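Trainee: If you scroll down you'll find the structure; I have some questions about it.
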Amino acid sequence: MTSTTSKVTFGKSIGFRKELNRRVNAYLEAENISPRDNPPMYLKTAIILAWVVSAWTFVVFGPDVLWMKLLGCIVLGFGVSAVGFNISHDGNHGGYSKYQWVNYLSGLTHDAIGVSSYLWKFRHNVLHHTYTNILGHDVEIHGDELVRMSPSMEYRWYHRYQHWFIWFVYPFIPYYWSIADVQTMLFKRQYHDHEIPSPTWVDIATLLAFKAFGVAVFLIIPIAVGYSPLEAVIGASIVYMTHGLVACVVFMLAHVIEPAEFLDPDNLHIDDEWAIAQVKTTVDFAPNNPIINWYVGGLNYQTVHHLFPHICHIHYPKIAPILAEVCEEFGVNYAVHQTFFGALAANYSWLKKMSINPETKAIEQLTV
């Protein structure tokens, strides 16, 4: 997939990316490590899929005890996010396997959890990874103007409260994804000024088939085995609201956070070479937390991921020190929050900063 031609260009290489690639390749060769097709990733995939299937089975067919059902739905919601973070993400980036059919099947798990892999690969792989934190190009920081993530975004009165209400918006995002996917693929066919490559009938059929799959798994089957329609809707809502909260928080901690930079969308040329711009617009978090490392599929090493999306995420903890060395040598700040809650606080701080009307702030500065 390719994007429409963009006027945004990046600076000439100063050797940063070349040197980083050289050292990472040297590490992989010295340790005889394959960047993809790794047995630990296969095992992880099996564990996550077993988690999701067993949680769903427990919720639908398990003991008829309310608190167990509710807990099971939450556990299933965390499992759905784990599928997206690990299996779907690596597959759709081509980082799961050297075999494209394996990546394709892994990527289809995105469709299975409610997100079109076809649209995701364009929106995320092309637009987000190329134009990270550039408003008007990076769809993932746009937020449909409900939340002001970038200083370049027009301020609206309700942004004043965004650092409070955003936590109540996250759980509903999966519903938005499901509806927006259909609207975008069938009718809209573009993100901002970027035209989406025309989907084939197979792409459209895949989209609709998996939307139907979601309805069957979370509504039709539960109702068929004896749950009321209301009970089925409540259960599905708990699952997907849990998934939405978890997925959105993890994304925000990578880019919508201090000290990540937001590049000026009116500047058609970025002075930095692309790889350096990626480092400046991205932040890692909780690198020494083994639970987070395993669960979020390396997305806490988001900077490493943006530079090496084609490498399986299980290698990111070893690549991160190499990146840190190269950044230090080239005078590039490699931002890392050491804890999850430290990153969460930095994200909240940024959202609060963006909640201030820039015109009011400018007037206050003039009167000082």
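Numbers run from 1 along the shown chain.
The backbone N, Cα and C atoms fix where each Cβ goes, glycine too.
Below, the features straight out of Swiss-Prot:
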MUTAGEN   His89 to Gly  Strong decrease in delta-6 desaturase activity
MUTAGEN   His89 to Arg  Loss or strong decrease of delta-6 desaturase activity
MUTAGEN   His93 to Arg  Retains 11% of delta-6 desaturase activity
MUTAGEN   Arg123 to Asn  Retains 91% of delta-6 desaturase activity
MUTAGEN   His124 to Arg  Loss of delta-6 desaturase activity
MUTAGEN   His128 to Arg  Loss of delta-6 desaturase activity
MUTAGEN   His129 to Gly  Loss of delta-6 desaturase activity
MUTAGEN   His305 to Arg  Retains 17% of delta-6 desaturase activity. According to PubMed:16328883, loss of delta-6 desaturase activity when expressed in S.cerevisiae
MUTAGEN   His313 to Arg  Loss of delta-6 desaturase activity. Can introduce a double bond at the carbon 15 position
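How about a rundown of where these features are and what they're close to?
Mentor: Of all Cβ atoms in the protein chains displayed, 25 besides its own lie within 10 Å of the Cβ of His89 (mutagenesis position). When secondary structure is read from DSSP and collapsed to three states, His89 (mutagenesis position) falls in the helix class.
Remark: His93 (mutagenesis position) has Asn125, Pro309, His310 as non-local neighbours, by Cβ distance under 8 Å and separation of at least 6 in sequence.
DSSP classifies Arg123 (mutagenesis position) as helix under the three-state reduction.
Close to His124 (mutagenesis position) in the fold, though at least 6 residues off in sequence, lie Asn92, Glu140, each with a CB less than 8 Å from its CB.
According to its DSSP assignment, His128 (mutagenesis position) is helical. In sequence order, Asp138, Val139, Glu140 constitute the residues six or more apart from His128 (mutagenesis position) in its chain with CB-CB distances below 8 Å.
Other Cβ atoms within 10 Å of the Cβ of His129 (mutagenesis position) number 17 in total over all chains.
In the structure as shown, the Cβ atom of His305 (mutagenesis position) sits within 10 Å of 25 other Cβ atoms.
In three-state terms derived from DSSP, His313 (mutagenesis position) belongs to a helical segment. Sequence-distant neighbours of His313 (mutagenesis position) (same chain, 6+ apart, CB under 8 A from its CB) are Asn86, His89, Asp90, Gly95, Gly297, Gly298, Leu299, Tyr301, His305.
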Trainee: Measuring Cα to Cα, tell me the gap between His129 (mutagenesis position) and Arg123 (mutagenesis position) in whole angstrom.
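Mentor: The Cα atom of His129 (mutagenesis position) is 9 Å away from the Cα atom of Arg123 (mutagenesis position).
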Trainee: Does DSSP give His305 (mutagenesis position) helix, strand or coil?
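Mentor: Assignment for His305 (mutagenesis position) reads helix.
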Trainee: Going along the chain, which residues six or more apart from Arg123 (mutagenesis position) have their CB under 8 A from its CB?
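Mentor: Result: Val139, Glu140, Tyr191.
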